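K.L.:
First, the structure itself, so that you have it in front of you.
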Amino acid sequence: MFLRSSASRLLHGQIPCVLTRSVHSVAIVGAPFSRGQKKLGVEYGPAAIREAGLLKRLSRLGCHLKDFGDLSFTNVPQDDPYNNLVVYPRSVGLANQELAEVVSRAVSGGYSCVTMGGDHSLAIGTIIGHARHRPDLCVIWVDAHADINTPLTTVSGNIHGQPLSFLIKELQDKVPQLPGFSWIKPCLSPPNIVYIGLRDVEPPEHFILKNYDIQYFSMREIDRLGIQKVMEQTFDRLIGKRQRPIHLSFDIDAFDPKLAPATGTPVVGGLTYREGVYITEEIHNTGLLSALDLVEVNPHLATSEEEAKATARLAVDVIASSFGQTREGGHIVYDHLPTPSSPHESENEECVRI
């Protein structure tokens, strides 16, 4: 399609017609970290998402990008389990401390920060780093799992199933301090969190959700209410009439495994493509998205190259739809419409291709 730009000179002097974009300043942070759990391969998630075309997609949407690259986390050679169960606590603590500094820098610079994991233990660092400059933030946690076990209730010992327990102020009398975690300052309260997509919640986690009045929408609620009503209630709970930053923490296993097979803890009966993208489209429409985690893409767990690529492409769609990509196509936003050219300007006519 072509637009005649010469006509705009009649409306705006000699300034050519400009098709302005809805500009977001977006920081990209790769976090190739896997020690929040025991399966190899999730550290290759950032590379897979990059190879699936994330930066090009965001650029086409008009985003101004600052790429921090893929971080290199400090190795912790001696990292014994806590309580003979919780694995790699020092590695997780130090990696999140380093990640929090980068996210904090990005947010303080005016960027919406996209962090590509890596496992979901990284949300400790991204949320703390975000909260340093946006202390009134709220969290939308899209996941098959609640990730709110404590080190004393976990069965697996994996910290990627515990990150929120370290962040919620009201839980701190139930959470022991792990080695490497002394720097952590809890920054969330239950009214500031909403879960979407839950379908594998352990008994202690269910106890926490109920007794601390944390809002959640399981897949059963999504089936019953529909995703539109779920998002309306989410925004009513978190935002209401306030304008506050949103931190979206999105685990790719929120989707049904048929869509996202390359992940470490798949659970049947997950979000459809349409439901998942509707969530991010609606968050974008608020204009309040300030940080986004996309985690748990694990190319090594795919049974074929196509499965790995499909999961990474889905991750790109989640991120892109959070920054303006719609299922109608990514739109360039007009600041005005052109009018027919004057006869004497026709020979200088310029066309802009969209």
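Each residue, glycine too, has its Cβ placed from N, Cα and C.
I grabbed these lines from Swiss-Prot:
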- H120, D143, D147, D251: Mn(2+) 1 binding site (BINDING)
- D143, H145, D251, D253: Mn(2+) 2 binding site (BINDING)
- H145, A146, D147, I148, N149, S156, G157, N158, E202, T265, E296: substrate binding site (BINDING)
- H160 to F: Catalytically inactive; defective in promoting NOS3/eNOS-uncoupling in endothelial cells (MUTAGEN)
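For each feature listed, report its degree of burial, its nearest neighbours and the pertinent distances within the displayed model.
P.N.:
On its own chain, D251 (Mn(2+) 1 binding site) has H120, V142, D143, A144, H145, D147, T263, V295, E296 as residues at least 6 apart in sequence with a Cβ closer than 8 Å to its own Cβ. According to DSSP, D251 (Mn(2+) 1 binding site) sits within a strand segment.
Counting every protein chain shown, the Cβ of D253 (Mn(2+) 2 binding site) has 28 other Cβ atoms within 10 Å.
Secondary structure at H160 (mutagenesis position), taken from DSSP and collapsed to helix, strand or coil, is helix. Take the CB of H160 (mutagenesis position) and look out to 10 A: across all protein chains shown you find 30 other CB atoms.
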K.L.:
For the binding-site residues D147, E202, E296, which one has its C-beta crowded by the most other C-beta atoms within 10 angstroms?
P.N.:
E296
K.L.:
Nearest of the recorded positions to D253 (Mn(2+) 2 binding site) by CA-CA distance, picking from N149, G157, H160, E202?
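P.N.:
With Cα distances computed to D253 (Mn(2+) 2 binding site), the winner among N149, G157, H160, E202 is H160.
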K.L.:
Relative to the Cβ of G157 (substrate binding site), which residues of the same chain, six or more apart in sequence, are found under 8 Å away?
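P.N.:
Non-local contacts for G157 (substrate binding site): P81, L85, V86, V87.
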K.L.:
Near H145 (Mn(2+) 2 binding site), how many other Cβ atoms are within 10 Å of its Cβ?
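P.N.:
There are 24 of them.
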K.L.:
Tell me which residues of the chain lie with their Cβ under 8 angstroms from that of N149 (substrate binding site), as long as they are six or more apart in sequence?
P.N.:
V155, G161, Q162, S165, E202, P204, E205
K.L.:
What is the number of other Cβ atoms found within 10 Å of the Cβ of H120 (Mn(2+) 1 binding site)?
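P.N.:
Here the count is 31.
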K.L.:
Around D143 (Mn(2+) 1 binding site), how many other CB atoms lie within 10 A of its CB?
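P.N.:
Counting Cβ neighbours of D143 (Mn(2+) 1 binding site) within 10 Å gives 27.
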